[in-house]
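Q: Quick one: the structure is below, questions incoming.
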Amino acid sequence: MEEGNNNEEVIHLNNFHCHRGQEWINLRDGPITISDSSDEERIPMLVTPAPQQHEEEDLDDDVILTEDDSEDDYGEFLDLGPPGISEFTKPSGQTEREPKPGPSHNQAANDIVNPRSEQKVIILEEGSLLYTESDPLETQNQSSEDSETELLSNLGESAALADDQAIEEDCWLDHPYFQSLNQQPREITNQVVPQERQPEAELGRLLFQHEFPGPAFPRPEPQQGGISGPSSPQPAHPLGEFEDQQLASDDEEPGPAFPMQESQEPNLENIWGQEAAEVDQELVELLVKETEARFPDVANGFIEEIIHFKNYYDLNVLCNFLLENPDYPKREDRIIINPSSSLLASQDETKLPKIDFFDYSKLTPLDQRCFIQAADLLMADFKVLSSQDIKWALHELKGHYAITRKALSDAIKKWQELSPETSGKRKKRKQMNQYSYIDFKFEQGDIKIEKRMFFLENKRRHCRSYDRRALLPAVQQEQEFYEQKIKEMAEHEDFLLALQMNEEQYQKDGQLIECRCCYGEFPFEELTQCADAHLFCKECLIRYAQEAVFGSGKLELSCMEGSCTCSFPTSELEKVLPQTILYKYYERKAEEEVAAAYADELVRCPSCSFPALLDSDVKRFSCPNPHCRKETCRKCQGLWKEHNGLTCEELAEKDDIKYRTSIEEKMTAARIRKCHKCGTGLIKSEGCNRMSCRCGAQMCYLCRVSINGYDHFCQHPRSPGAPCQECSRCSLWTDPTEDDEKLIEEIQKEAEEEQKRKNGENTFKRIGPPLEKPVEKVQRVEALPRPVPQNLPQPQMPPYAFAHPPFPLPPVRPVFNNFPLNMGPIPAPYVPPLPNVRVNYDFGPIHMPLEHNLPMHFGPQPRHRF
């Protein structure tokens with residue numbers, strides 16, 4: 001405020017509604033000075049505290065506004081607009097100027113005392129005066145009527161402009177949770193609170209204290225001696241120049257300047273607007289994010305308003321509030337879907353798919369520009385390899401930077417492992433001559449690339465470098481992918497090294513812990529525990545969970561300790577189990593829970609096995625899977641469009657193949673036992689007749705009834721397979737194959753007879769496989785004793801009858817003066833097959849008369865030459 005300005009106005013805001021925070025307690029009664037002498041300055045405000053007013057200067061119930069008569073020098077009123085609006089809309093003919101902040105003892109007071117824009121009524125309590133510093137108080141009554149008229153006009157116009165801006169902020173104020181908060185009694189002292197919004201026809205109305213009833217919650221009396229009570233604290237900066245003009249309170253218990261029977265919605269909005277500037281926005285955003293992750297159907301903005309209005313700055317408190325009030329506002333614009341659903345993928349994943357640049361099968365060739373940049377980067381990374389070899393490898397790998405760099409790095413790493421350790425430049429150069437090449441190998445699936453690459457004599461000194469911003473998007477993405485993967489690999493190697501060192505330290509100190517399952521010794525970091533703190537190694541838990549989930553299909557993984565009845569917590573399973581086993585476990589668990597809760601309403605699609613809930617009286621099943629969408633019959637599982645008003649039996653009879661298939665399915669179902677609790681099919685391969693389902697139910701395999709334990713079976717001793725002579729209970733150890741075969745045979749005969757009756761004897765076709773007669777049991781024969789050879793007379797066998805002409809005699813070599821003749825090899829004589837004589841026995845030598853014409857040798861070799 002300028003020094004020469006004496007036309008100042010002081011407004012005593014006796015009842016200004018504010019937040020009960022500690023900062024506002026120190027500032028809400030601060031002085032506020034209003035100057036109307038200059039339009040270029042922002043008007044500071046001084047609030048005179050009520051306990052410091054003098055009783056001798058008590059005035060009437062009138063509001064006095066002191067100003068000059070000239071309209072051109074009309075001062076601005078209080079900045080009653082919203083935080084984003086600096087001044088009110090002036091009447092026509094008045095120039096709009098940008099206000100400038102003036103000096104003030106406390107800048108925070110100017111920022112805090114800003115009623116909201118939607119206020120249409122200003123209530124000034126009796127005793128709250130607007131006066132100037134230089135003029136006496138008696139002159140204030142002269143201009144009260146004129147000031148009231150202009151004040152009402154300005155307030156009405158400003159409230160009309162800001163009415164639309166406040167509608168969006170009040171979206172949740174009508175909710176019943178906020179109504180209960182608004183109606184709670186609160187202690188109100190020295191506050192000017194905006195009244196509830198009135199209709200547009202009543203804009204600009206000024207109400208006084210005498211028009212309202214008394215307070216519903218009076219303020220406690222101030223203490224004697226000038227010490228303010230807890231409801232009226234001293235201002236942060238005392239008033240020095242106004243000490244002689246302080247006004248005393250007209251009543252020890254002044255009432256509020258507004259009625260309490262209606263809602264205080266503008267009140268609460270003002271509180272929120274002031275508190276939002278003080279609250280850590282990062283904490284609020286984190287609370288909103290975590291709460292929406294747990295309650296994805298909550299409406300937008302509702303959680304943030306709950307935080308501000310109810311001061312719930314704890315995640316557990318917010319979750320408990322939503323659980324206790326399930327009728328909170330919910331979203332209607334979209335369907336909430338599990339982000340890990342295998343049916344529908346999120347839009348982000350669809351727009352930006354995550355590509356594994358190390359997978360050769362998923363890569364596509366890049367253009368020439370990307371190839372050139374990738375080659376330049378690789379030549380800068382591998383300066384000991386020739387540019388031809390680098391470009392060849394890059395071309396073979398479709399021009400991708402990441403996979404080429406990984407292949408070259410692996411080849412050099414393998415060369416470093418195979419090369420001997422050297423120290424010194426001379427030895428290194430000598431070894432480089434001996435190991436001056438690397439074997440580049442890339443194998444992935446059916447792709448196999450090999451080449452021997454030789455090192456350069458000297459490293460490449462000149463190579464082109466690129467700024468990261470100058471790279472093409474494809475090359476930059478691959479470079480970032482490679483760096484991230486290398487970082488993850490290095491972290492994994494460090495982690496494995498840390499585990500190894502940790503285990504060595506445990507072993508050195510003798511602190512290894514024994515596993516309760518395999519009795520191996522492990523460090524504590526490699527162990528997991530059940531809810532009762534029984535320790536097991538991770539390998540045992542993985543094998544146990546794999547067998548339980550994929551084998552027996554257990555719903556709960558209980559402790560492997562024999563005497564423990566606890567199970568493994570979900571947090572331990574998530575840390576230890578692989579993703580495949582964990583997902584299957586969750587799938588089994590969800591399936592069992594849904595089947596237990598809706599056993600009669602759970603239906604699976606016959607095409608894709610997608611489960612869904614369907615009312616028992618609905619016959620048509622529409623698969624909700626977006627990749628299937630087939631409509632089938634719930635009973636016969638046939639396509640619904642093929643029914644056309646036909647029953648399931650008529651539809652099956654209409655198509656002979658389907659009819660035969662349905663009969664064969666009945667025959668197959670005769671061998672399958674279904675659980676009475678969950679409906680799972682069971683087939684016994686071996687063991688006793690007490691069957692246990694994965695859901696925990698027990699049944700008899702013979703009579704197919706629900707049982708509990710072994711009391712259902714016969715307990716009398718008897719021979720295996722023999723019926724009991726004392727009771728008619730089921731046997732524990734029997735083979736139910738015969739009973740199943742009889743039932744299948746009955747179903748097959750009934751279907752064949754029905755087919756003969758409808759189609760006739762000539763068109764009869766066998767249904768199902770032919771019945772196999774059971775193999776007759778052959779009595780076990782004891783081993784026969786070995787016969788002892790005896791000299792018994794042997795029967796004479798008839799001679800073997802030959803049906804061929806006599807054998808040709810071998811040619812005789814003529815001898816003329818003993819000169820050898822070149823006649824070639826002499827063919828061997830024909831040898832007939834031996835007679836069918838049993839000679840493989842253990843008796844003594846038998847002299848049998850054989851054919852005397854048979855030769856006793858096979859003759860010379862066929863290619864024998866003399």
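Keep in mind that glycine also has a Cβ here, set from the backbone N, Cα and C atoms.
As annotated by Swiss-Prot, Zn(2+) 2 binding site applies to Cys605, Cys608, Cys623, Cys628, with the evidence given as sequence analysis. The Zn(2+) 3 binding site annotation in Swiss-Prot covers Cys633, Cys636, His643, Cys648. Here the residue is the original one, while Swiss-Prot reports the published mutagenesis Glu664 to Ala with the comment Abrogates ubiquitin chain formation activity. Among the mutagenesis results in Swiss-Prot, Ile672 to Ala has the note: Abrogates ubiquitin chain formation activity. The residue drawn here is the original one. The Zn(2+) 4 binding site annotation in Swiss-Prot covers Cys675, Cys678, Cys693, Cys695. Recorded in Swiss-Prot as a mutagenesis result, Ile683 to Ala carries the remark: Abrogates ubiquitin chain formation activity. According to Swiss-Prot, the feature active site maps to Cys688. In Swiss-Prot, a published mutagenesis experiment is listed as Ser719 to Ala, annotated Mild reduced activity.
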Q: Cβ-Cβ under 8 Å from Ile672 (mutagenesis position), same chain, 6 or more residues apart: which ones?
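A: Result: Gly681, Leu682, Ile683.
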Q: For the recorded Zn(2+) 4 site formed by Cys675, Cys678, Cys693, Cys695, which further same-chain residues have Cβ atoms within 8 Å of the site's Cβ center?
A: His676, Lys677, Gly679, Thr680, Arg694, Gly696, Ala697
Q: Quick check: in three-state DSSP terms, what is Cys633 (Zn(2+) 3 binding site)?
A: strand
Q: Give the number of CB atoms, excluding that of the residue listed as 'active site' itself, located within 10 Å of its CB.
A: 13
Q: Pop the Cα-Cα gap between Ser719 (mutagenesis position) and Cys688 (active site) into the table, whole Å please.
A: 16
Q: Spatially, which candidate from the recorded positions Cys608, Cys633, Cys648, Glu664 is nearest to Cys695 (Zn(2+) 4 binding site), comparing Cα atoms?
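A: Ranked by Cα distance from Cys695 (Zn(2+) 4 binding site), first place goes to Cys608.
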Q: Take the C-alpha atoms of Cys693 (Zn(2+) 4 binding site) and Cys605 (Zn(2+) 2 binding site) and report the distance between them in angstrom, rounded.
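A: Distance (Cα to Cα, whole Å): 23 Å.
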Q: Any idea what DSSP makes of Cys648 (Zn(2+) 3 binding site), helix, strand or coil?
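A: Note: Cys648 (Zn(2+) 3 binding site) is helical by DSSP.
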Q: Taking Cα atoms as reference points, which of the recorded positions Cys605, Cys623, Cys636, His643, Glu664 is nearest to Cys678 (Zn(2+) 4 binding site)?
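A: Answer for the nearest of the recorded positions: Cys605.
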Q: Here the binding-site residues are Cys605, Cys608, Cys636, Cys678, Cys695; which one has the lowest number of other Cβ atoms no more than 10 Å from its Cβ?
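A: Among the binding-site residues Cys605, Cys608, Cys636, Cys678, Cys695, the lowest count of other Cβ atoms within 10 Å belongs to Cys608.
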Q: Could you tell me which of these binding-site residues, Cys623, Cys648, has the greatest number of Cβ atoms within 10 Å of its own Cβ?
A: Cys623
Q: Looking only at C-alpha atoms, tell me how far Cys623 (Zn(2+) 2 binding site) is from Cys633 (Zn(2+) 3 binding site), rounded to the nearest Å.
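A: So the Cα of Cys633 (Zn(2+) 3 binding site) lies 11 Å away from that of Cys623 (Zn(2+) 2 binding site).
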Q: Please name which of the recorded positions listed here, Cys605, Cys608, Glu664, Cys675, is nearest in space to Cys633 (Zn(2+) 3 binding site), Cα against Cα.
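A: When the Cα distances are compared, Cys605 comes out closest.
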Q: Which of Cys628, Cys633, Ile683, Cys693 has the fewest nearby Cβ atoms, counting only those within 10 Å, among these recorded positions?
A: Ile683
Q: Starting from the Cβ centroid of Cys605, Cys608, Cys623, Cys628, which together make up the recorded Zn(2+) 2 site, report each further residue of the same chain whose Cβ lies within 8 Å of that point, ordered by sequence.
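A: The surrounding set, listed in chain order, is Pro606, Ser607, Ser609, Phe610, Pro624, Asn625, His627, Arg629, Lys630.
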Q: How big is the gap, in Å, between the Cα of Ser719 (mutagenesis position) and that of Cys628 (Zn(2+) 2 binding site), rounded to a whole number?
A: 56
